[in-house]
Amino acid sequence: MEIPNPPTSKCITYWKRKVKSEYMRLRQLKRLQANMGAKALYVANFAKVQEKTQILNEEWKKLRVQPVQSMKPVSGHPFLKKCTIESIFPGFASQHMLMRSLNTVALVPIMYSWSPLQQNFMVEDETVLCNIPYMGDEVKEEDETFIEELINNYDGKVHGEEEMIPGSVLISDAVFLELVDALNQYSDEEEEGHNDTSDGKQDDSKEDLPVTRKRKRHAIEGNKKSSKKQFPNDMIFSAIASMFPENGVPDDMKERYRELTEMSDPNALPPQCTPNIDGPNAKSVQREQSLHSFHTLFCRRCFKYDCFLHPFHATPNVYKRKNKEIKIEPEPCGTDCFLLLEGAKEYAMLHNPRSKCSGRRRRRHHIVSASCSNASASAVAETKEGDSDRDTGNDWASSSSEANSRCQTPTKQKASPAPPQLCVVEAPSEPVEWTGAEESLFRVFHGTYFNNFCSIARLLGTKTCKQVFQFAVKESLILKLPTDELMNPSQKKKRKHRLWAAHCRKIQLKKDNSSTQVYNYQPCDHPDRPCDSTCPCIMTQNFCEKFCQCNPDCQNRFPGCRCKTQCNTKQCPCYLAVRECDPDLCLTCGASEHWDCKVVSCKNCSIQRGLKKHLLLAPSDVAGWGTFIKESVQKNEFISEYCGELISQDEADRRGKVYDKYMSSFLFNLNNDFVVDATRKGNKIRFANHSVNPNCYAKVVMVNGDHRIGIFAKRAIQAGEELFFDYRYSQADALKYVGIERETDVL
């Protein structure tokens with residue numbers, strides 16, 4: 001007979017009281033532990049200092065110190081003050097000397113701490129005010145409403161004050177685990193009490209019953225359950241959610257507790273974890289599983305792991321690079337080469353999408369060779385039927401994604417038509433053992449090198465290309481390769497010159513008509529339809545870049561330039577569109593030449609190559625610190641990139657109100673979505689001061705899909721000059737923030 005549960009309202013009230021009391025107890029315990037830890041560290045450090053001081057005193061006692069004879073003060077300088085020098089060491093007599101005053105030294109300008117940075121660093125918005133800035137006593141007395149307005153900009157959220165507001169505490173993971181475990185003990189005690197009362201009633205009626213096997217089994221199972229840790233009751237999570245609503249709903253808390261307990265287990269593996277391919281526990285897995293971390297962590301836009309510039313915008317791309325193809329070698333690589341097998345070379349070349357024979361779109365299937373036996377043909381048919389339930393198009397998409405240097409994640413493409421039935425080369429089967437690591441590596445290499453088994457064997461290093469070929473036939477990977485639509489060469493360029501002229505006119509119209517609205521570039525992702533008014537690139541008036549997943553022949557895609565000069569005039573489409581030449585698109589101007597960065601003919605790729613000038617930081621003649629150039633530069637030559645934190649416009653508004661009070665701001669508008677803030681992180685160009693007659697100018701340039709700020713020379717600048725550029729202040733702000741205008745030299 002089950003014991004009736006108390007009413008739900010009483011249970012929730014009971015658990016709320018328990019949650020509050022346990023949370024307050026844990027807070028006091030944490031504070032006590034922190035205080036005890038600080039005291040223990042202080043005592044330990046003080047003991048170390050005492051020990052070191054005692055050692056030094058003993059060393060000083062062993063030294064033979066001779067007192068220096070005191071010098072008599074020179075008379076005749078009555079205006080000089082006398083001072084007495086006393087020594088703490090015994091044996092040294094006091095000395096009386098004349099005091100000589102030093103000349104006044106100019107103070108170093110005030111500089112707030114900042115971290116050096118060589119590229120933009122995207123950060124998240126700060127929705128909680130970390131600290132209330134100190135503006136001085138004068139500002140505090142005169143403008144008392146500033147602090148209130150600042151706190152209101154963060155919706156009243158200040159770090160450290162959330163504990164005083166009931167229900168607004170964000171519980172840390174450690175405290176959350178301890179709180180749930182502590183509350184779980186109360187539920188265990190209640191259940192034990194209920195079980196004791198129910199067991200007592202049952203034992204009275206069953207005292208004389210014999211111990212049966214069934215009762216023994218129940219007793220053993222009860223002991224096992226009691227030994228294991230019981231999962232907390234749902235009422236506990238409901239009570240915590242009602243007391244701390246900002247931490248989520250009860251289901252979220254339950255899932256959070258389950259994840260934290262699994263993470264605390266040292267033997268538990270993380271989710272979607274593949275064993276180390278170099279370890280003894282390597283497994284034979286599919287290509288997608290082997291490259292899961294690669295596709296997740298590697299940024300295809302800047303070719304880095306854990307990129308800080310595109311952490312939230314990972315977009316796929318199926319655009320095929322126009323690079324040199326890897327072809328199968330015509331001659332065998334050795335005695336164990338697969339090309340020595342009868343028909344293997346023709347078989348691999350026919351199914352290799354990178355060979356010339358696959359360049360034309362085949363309208364009919366090849367006829368099976370007469371030398372091929374019926375058994376071989378039936379074997380191929382059986383292999384195809386066995387693989388019919390696999391998605392051929394998806395397998396190819398995941399394989400071709402790695403060969404694509406612009407692809408971020410495996411993408412889906414249309415399934416290719418069924419490959420022709422060809423005779424499988426029958427080779428004497430050799431008992432070759434493949435480890436899990438070798439099989440996984442083969443599947444990874446096969447997505448890049450396809451049927452070039454000689455290259456795959458060289459990369460594996462443990463198998464011959466004949467063995468690799470036999471394993472590929474066994475895996476039926478050769479039959480999965482599409483040969484028609486996916487890997488066909490570029491289409492005929494019929495209206496190339498006409499389209500290019502129309503494209504250049506479009507750039508000029510866009511340059512003339514458009515307003516100052518510049519939006520951040522986001523790659524479009526609609527491979528099945530052309531770019532129209534719903535395309536995000538067209539909606540934001542951006543060109544489709546090489547990272548977009550639209551058709552390579554898209555009319556909105558920027559194809560690069562065909563210049564053969566320095567690309568520093570408006571004759572260059574890239575320079576006209578205020579963007580740097582792309583090394584993957586501009587193949588004739590020299591932007592794609594990477595052998596020597598300083599001798600490259602194209603002058604419109606300095607930002608992406610980091611060809612900045614040597615700058616010096618020194619006190620400025622205008623205000624505070626200034627940036628000086630160490631080498632002379634010519635007009636319109638690139639000097640440096642303005643780097644800093646990449647923040648949103650809303651975050652810039654919140655930070656700007658504090659910077660205006662300090663009368664020092666390093667905010668620079670990048671586009672309508674983001675702002676570069678060099679206050680906390682930046683480079684030396686952040687110290688360049690404002691002037692209405694500057695020698696530099698700033699320009700926002702599109703560099704490989706990213707807006708970046710370049711500082712260029714407005715005129716010829718000599719070595720040692722201080723750099724100035726126009727902050728574009730209004731007249732009121734210029735009088736407010738700019739105190740001294742630099743003296744302009746008459747040239």
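The backbone N, Cα and C atoms fix where each Cβ goes, glycine too.
Positions annotated as domain 'CXC' by Swiss-Prot, on the basis of sequence analysis: 504-606. Mapped onto DSSP classes, the domain 'CXC' (504-606) shows 19 helix, 3 strand, 81 coil.
The domain 'SET' annotation in Swiss-Prot covers 613-728, and the record cites sequence analysis as its basis.
For the mutagenesis of HIS690 to Ala, Swiss-Prot gives this note: Loss of methyltransferase activity. The structure shown keeps the original residue. Taking the Cβ of HIS690 (mutagenesis position) as centre and 10 Å as the limit, one finds 19 other Cβ atoms among all the protein chains shown.
In this structure, HIS690 (mutagenesis position) is part of a beta strand by DSSP.
Shown for the domain 'SET' (613-728): DSSP residue counts in helix, strand and coil, namely 18 helix, 54 strand, 44 coil.
Across the domain 'CXC' (504-606), the model assigns an average pLDDT of 82.
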